[in-house]
Amino acid sequence: METPLKAPEGSLGSYNEPSSCTSEQDAAAQGLVSPGDEILYQLYQPLEACDNKCYCKKCCYHCQMCFLNKGLGIWYERKGRRRRTPKKTKAHSSSASDKSISTRTGNSQPEKKQKKTLETALETIGGPGR
């Protein structure tokens, strides 16, 4: 013979007690709503999105979700990634390729020619003063 399983004495309680998932209207209809039960009902309410955009003190403490989001600044929603700016058009890079190498690199060769001409000019003048 098998014995039926008994629930432990410290389990969820008797079946006569209203559960936390019953609605407030059901609890009010039963007449079992006390201030403590109402607070517990509000505490165990599921976190639902709140459409209120106000950040005043009253609205920050409106519900647990508002407190987390507005009061503490914790957002569990997925943030959208920023999109990268599109690369510049091909016309810009093609204009750089039209220029010669010396103009893109800062005219390094013409500077060398200028230095050589200055050196030759100084030699023809007569060198140092003495």
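Glycine is no exception: its Cβ is also placed from the backbone N, Cα and C atoms.
Under its mutagenesis entries, Swiss-Prot includes T3 to A with the note: No effect on P-TEFb binding and Tat phosphorylation; when associated with A-11.
Here the residue is the original one, but Swiss-Prot notes a mutagenesis experiment at this spot, S11 to A: No effect on P-TEFb binding and Tat phosphorylation; when associated with A-3.
Experimental mutagenesis at this site is recorded by Swiss-Prot as T22 to A, annotated: No effect on P-TEFb binding and Tat phosphorylation; when associated with A-23.
Here the residue is the original one, while Swiss-Prot reports the published mutagenesis S23 to A with the comment No effect on P-TEFb binding and Tat phosphorylation; when associated with A-22.
The DSSP secondary structure for C59 (mutagenesis position) is helix. Annotation of the published mutagenesis C59 to A in Swiss-Prot: Complete loss of P-TEFb binding and reduced Tat phosphorylation; the original residue is retained in the structure shown.
Swiss-Prot documents T85 to A as a published mutagenesis change and attaches the note No effect on P-TEFb binding and reduced Tat phosphorylation; when associated with A-89 and A-94. Taking Cβ-Cβ distances under 8 Å and a sequence separation of 6 or more, T85 (mutagenesis position) has no neighbours in its chain. DSSP assigns T85 (mutagenesis position) to coil, not to a helix or a strand.
For the published mutagenesis T89 to A, Swiss-Prot gives the following note: No effect on P-TEFb binding and reduced Tat phosphorylation; when associated with A-85 and A-94.
Listed in Swiss-Prot as a mutagenesis experiment, S94 to A is described as follows: No effect on P-TEFb binding and reduced Tat phosphorylation; when associated with A-85 and A-89.
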